[in-house]
Amino acid sequence: MFSWLKRGGARGQQPEAIRTVTSALKELYRTKLLPLEEHYRFGAFHSPALEDADFDGKPMVLVAGQYSTGKTSFIQYLLEQEVPGSRVGPEPTTDCFVAVMHGDTEGTVPGNALVVDPDKPFRKLNPFGNTFLNRFMCAQLPNQVLESISIIDTPGILSGAKQRVSRGYDFPAVLRWFAERVDLIILLFDAHKLEISDEFSEAIGALRGHEDKIRVVLNKADMVETQQLMRVYGALMWALGKVVGTPEVLRVYIGSFWSQPLLVPDNRRLFELEEQDLFRDIQGLPRHAALRKLNDLVKRARLVRVHAYIISYLKKEMPSVFGKENKKKQLILKLPVIFAKIQLEHHISPGDFPDCQKMQELLMAHDFTKFHSLKPKLLEALDEMLTHDIAKLMPLLRQEELESTEVGVQGGAFEGTHMGPFVERGPDEAMEDGEEGSDDEAEWVVTKDKSKYDEIFYNLAPADGKLSGSKAKTWMVGTKLPNSVLGRIWKLSDVDRDGMLDDEEFALASHLIEAKLEGHGLPANLPRRLVPPSKRRHKGSAE
C-alpha cells in the first residue's frame with residue numbers, strides 16, 4: 001500500500017507524463033483560453049490570468065483555522081522541523097500568511113520581494129496591496145517533505161468585527177485566491193474549544209466551489225475522553241452542516257497532530273488510523289498533480305465561457321447614444337433574469353454561473369460601453385479545447401498514474417509512521433540512511449544510563465538476546481508518544497536492520513525516547529556518537 005515510500009530515482013524529478021500533461025495544459029491555456037479571458041476582461045471580475053509558475057509549481061496544501069487550533073504545530077509535526085520565523089502558543093501567534101517552501105538554506109523572504117519572483121506562483125497577489133504583502137512571507141528550509149509539496153500557513157481566524165476590520169486587507173478574498181490554486185485545504189478545529197466564529201464562517205464561504213479539496217481535522221482530540229470526543233464530533237458535524245453549502249459530508253480526521261505524549265491515550269488506535277488516512281491523502285498529491293491542474297483548468301474554462309456570454313449580452317443591450325447610465329442600472333438589477341435567460345439559451349448548468357450578488361457589485365464599477373460583443377471564433381476555440389483537446393490528454397494522465405509509483409511525499413512524519421513494528425501492513429523494510437562513517441573510538445553517550453535500560457530490556461524477556469518488534473512496540477507505545485515519532489526512533493535504533501533490538505539498540509531507543517520526552521528533536525540521521533560500539537564496524541561495512 002505504501003509502495004511510493006520506497007526510494008528510487010532522482011528525488012524531486014517529475015515523471016515524463018506529468019511534464020507532458022503540464023506543458024500541454026500551458027499551451028492550451030495560452031492559445032485557447034487566455035485570448036477569451038483578455039477579450040472579456042475576466043481578470044477584472046474573477047481571478048487574474050495564470051502564469052507558467054501556476055502550472056509548474058509543486059502541489060500546495062493550505063492550512064486554515066481559528067487561532068490556537070494548532071496550525072503551525074501541525075505543519076511542524078509534518079516536517080519534524082521548526083519553521084523559520086514561526087511562533088507557537090495559546091494566543092494568536094501567526095499573524096501573516098506564510099508559504100513554507102523548500103530551500104537550500106533556512107531563511108525568510110518578505111512578501112514584496114516574493115511577488116516579483118517569476119519562479120514563485122505568487123505574482124498575482126500584488127493587487128491585494130501593501131498591507132497584505134507586509135503580512136505575507138515565505139519560509140524556506142531544507143526539508144525532504146518540502147521537496148514534494150509546499151504548505152501555506154494562515155493567520156489565526158479571530159472572532160468579532162473589530163479584529164476583522166483591523167486586518168487592513170480582504171482576508172476572505174486572499175483565502176479564495178489560494179483556494180483556487182492549492183491542491184488540498186485542511187481546516188483545523190480544536191476539540192477542546194469547538195466554535196465557528198463569524199469570520200471563520202465567512203472564510204469557509206470563500207472556499208465555496210472547492211469543497212472537493214477540503215479536509216477537516218479535529219485536532220487536540222487527546223485532550224478529551226472517548227465519550228466527550230463523540231459529543232464533540234457530533235457538534236462539529238452539525239456546525240459544519242450550517243456553514244458548508246453542500247449536501248455531501250466533509251471528511252473529518254480525528255487526532256492529535258504534534259510530537260508530544262498523548263494526554264488521554266484511550267483513543268490511540270483511532271488516532272493512528274486517522275493519521276494514516278490523512279497522510280495517504282497528502283502523500284498522493286504529487287501523483288495526482290497533473291489531474292488536479294487539468295480539473296482546475298476545465299473549471300476555469302467553464303466559468304470563462306459563462307462570463308463571455310454575460311458580458312456580450314450586457315454589451316448588446318446597451319443603447320448606442322442616450323440613457324446609458326440608466327440602462328446600466330436596469331441591467332444590473334435584472335442580472336438574475338439575465339442569468340436564467342443565458343442558461344436556457346446556451347444550455348449551461350446553473351453551477352457554472354458566478355455568484356449573482358457579487359457580480360452585481362463588480363459590474364457597478366465598470367463602463368458597459370467598453371465591453372465587447374460576442375466573438376464566435378474565440379468561443380469555438382474554447383469549446384474545441386473542452387470537447388477534444390482535453391479528452392486527448394486523458395491517456396497521458398493514465399500513463400502518469402502508472403509511471404508515478406515512486407513519486408510521493410517522503411520524509412518527516414510521513415516516514416516515521418511506517419517504520420519497523422509501526423508498519424500497519426507488511427514486514428519491515430530496510431532503508432538506506434546514508435550516514436557518514438563513525439569513529440570506532442568515540443565514546444558512546446548512552447553508556448552512562450545503559451544499566452538502567454538493561455534492566456527494562458531483560459524484564460521484557462528477550463529471545464536469544466534480542467527483542468522482537470511486537471515486544472518492543474508494546475513498551476514503546478507506553479511512552480504515549482505518537483506512532484510517527486516512535487517509528488522514527490525505531491528506524492534510528494535498529495542499526496543492523498534485522499527488525500529486532502539487542503540490548504545496545506534498545507538502550508539507544510530508550511535514550512532517544514527520553515530525549516524526545518524532554519522536548520529535544522530527533523536527528524535526521526544517527527550521529528556517530530550515538531551508534532552502538534558493536535555496530536560501528538558493521539555499519540561502516542554496510543555503507
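Every residue gets a Cβ built from N, Cα and C, even glycine.
Residues or ranges marked as domain 'Dynamin-type G' by Swiss-Prot on the basis of sequence analysis: 55-286.
The annotation ATP binding site is assigned in Swiss-Prot to Gly65, Gln66, Tyr67, Ser68, Thr69, Gly70, Lys71, Thr72, Lys220, Trp258 on the grounds of similarity to another entry. Of all Cβ atoms in the shown protein chains, 22 besides its own fall within 10 Å of the Cβ of Tyr67 (ATP binding site). In the three-state DSSP scheme, Tyr67 (ATP binding site) is classed as coil.
In this structure, Thr72 (mutagenesis position) is part of a helix by DSSP. Among the mutagenesis experiments that Swiss-Prot reports, Thr72 to Ala is described with the note: Incapable of binding membranes and localizing to caveolae.
According to Swiss-Prot, the mutagenesis experiment Thr94 to Ala carries this note: Lowers the level of CAV1; distorded caveolae.
Here Swiss-Prot notes a mutagenesis experiment, Lys120 to Asn, with the remark: Complete loss of localization to CAV1 positive caveolae. Classification of Lys120 (mutagenesis position) by DSSP places it in coil, neither helical nor stranded. Its own atom aside, the Cβ of Lys120 (mutagenesis position) has 19 Cβ atoms within 10 angstroms in the protein chains shown.
Around Phe122 (mutagenesis position), taking its Cβ as the centre, 24 other Cβ atoms fall within 10 Å, counting all chains. Under its mutagenesis entries, Swiss-Prot includes Phe122 to Ala with the note: Complete loss of localization to CAV1 positive caveolae.
In this structure, Phe128 (mutagenesis position) is part of a helix by DSSP. Under 8 Å, Cβ to Cβ, and six or more positions away along its own chain, Phe128 (mutagenesis position) finds Tyr169, Asp170, Ala173, Val174, Trp177. Quoted from Swiss-Prot, the note on the mutagenesis of Phe128 to Ala is: No effect on caveolae targeting.
There are 16 other CB atoms within 10 A of the CB of His192 (mutagenesis position), with all protein chains counted. What Swiss-Prot says about the mutagenesis result for His192 to Asp is this: Distorded caveolae.
The DSSP secondary structure for Lys193 (mutagenesis position) is coil. Experimental mutagenesis is annotated in Swiss-Prot for Lys193 to Asp, with the remark: Distorded caveolae.
Summarising the annotation, Swiss-Prot assigns domain 'EF-hand' to 481-516. The average pLDDT the prediction assigns to the domain 'EF-hand' (481-516) is 88.
In three-state terms derived from DSSP, Asp498 (Ca(2+) binding site) belongs to neither a helical nor a strand segment and is classed as coil. Cβ neighbours of Asp498 (Ca(2+) binding site) (same chain, under 8 Å, six or more residues apart in sequence): Lys466. According to Swiss-Prot, the Ca(2+) binding site annotation covers Asp494, Asp496, Asp498, Met500, Glu505, on the basis of sequence analysis.
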Rounded inter-Cα distance in Å - Asp496 (Ca(2+) binding site), Thr72 (mutagenesis position): 36
Spatially closest candidate among Lys120, Phe122, Met500, Glu505, the listed recorded positions, to Gly65 (ATP binding site) (Cα to Cα): Phe122
DSSP-derived class (H/G/I helix, E/B strand, else coil) of Glu505 (Ca(2+) binding site): helix
Cβ neighbours within the same chain of Glu505 (Ca(2+) binding site) - under 8 Å, at least six residues apart: Ser493, Asp494, Val495, Asp496, Pro532, Lys535
Distance [Cα-Cα, Å, rounded] between Thr72 (mutagenesis position) and His192 (mutagenesis position): 17
